[in-house]
Amino acid sequence: MATVMAATAAERAVLEEEFRWLLHDEVHAVLKQLQDILKEASLRFTLPGSGTEGPAKQENFILGSCGTDQVKGVLTLQGDALSQADVNLKMPRNNQLLHFAFREDKQWKLQQIQDARNHVSQAIYLLTSRDQSYQFKTGAEVLKLMDAVMLQLTRARNRLTTPATLTLPEIAASGLTRMFAPALPSDLLVNVYINLNKLCLTVYQLHALQPNSTKNFRPAGGAVLHSPGAMFEWGSQRLEVSHVHKVECVIPWLNDALVYFTVSLQLCQQLKDKISVFSSYWSYRPF
């Protein structure tokens, strides 16, 4: 019995020593690794023109789709803003070519990119608030920090992977419709959003429903992408979507950022798992 108790005490001492090493050394090593990865992610969002200061450089992306050639164009991205859009639309019925572009004095902020960048900055702030000289006293303290960092990273990722669901009146009321010169025809709506690593542009063609129409008017709810036949009321008119054209372009640095988010979340979870393993060795929570 004495031998068993001695062995148990020895094992406990070893475990306690390992846990102290984890708190004092490995935790800080992981925090440093996370900081380095997230700083790389942050750089992807800023894309400075020279050095680390100055305006973000402009990048041109050609819009394309494997399903249609009705819409062609080029989008110019400058950091978190769309600084130019040059779009050609071939009308399905008469093959008339419409051209519209941003007014020179206008830029369209992509809120998804801005929000994702802010969440990354908040995660970095949380990590740097515990520098190398800081001594973690309990595992619970580490778990709390990891949970807070993971929350910011999950929010950053979700902003890029989950576009907002908008109603057609919300799209019609958006300032984006007033960005173009010449002004968009009244039977067109345009929406721009991020989906994963892609910048997507959707053009909706509309037609007015006659007051004596026998169609059962049912306003469409919110959606990322509305389908032909979706109806809505705008002003005194009832309108229906007749055609939908979606084109997109891949933004390579958004793909990089998503990879960094995934790797960082995995590192956080691995550290949480290591901390939690020690709780299984004691009937009480020593951390």
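Each residue, glycine too, has its Cβ placed from N, Cα and C.
F261 to A appears in Swiss-Prot as a published mutagenesis result, with the remark: Decreased protein stability. Counting every protein chain shown, 25 other Cβ atoms lie within 10 Å of the Cβ of F261 (mutagenesis position). Mapped onto three states, the DSSP output places F261 (mutagenesis position) in helix.
Cβ contacts within 10 Å of L271 (mutagenesis position), excluding its own Cβ and spanning all protein chains shown: 23. Quoting Swiss-Prot on the mutagenesis of L271 to A: Decreased protein stability.
F261 (mutagenesis position) is 16 Å away from L271 (mutagenesis position) when you measure Cα to Cα.
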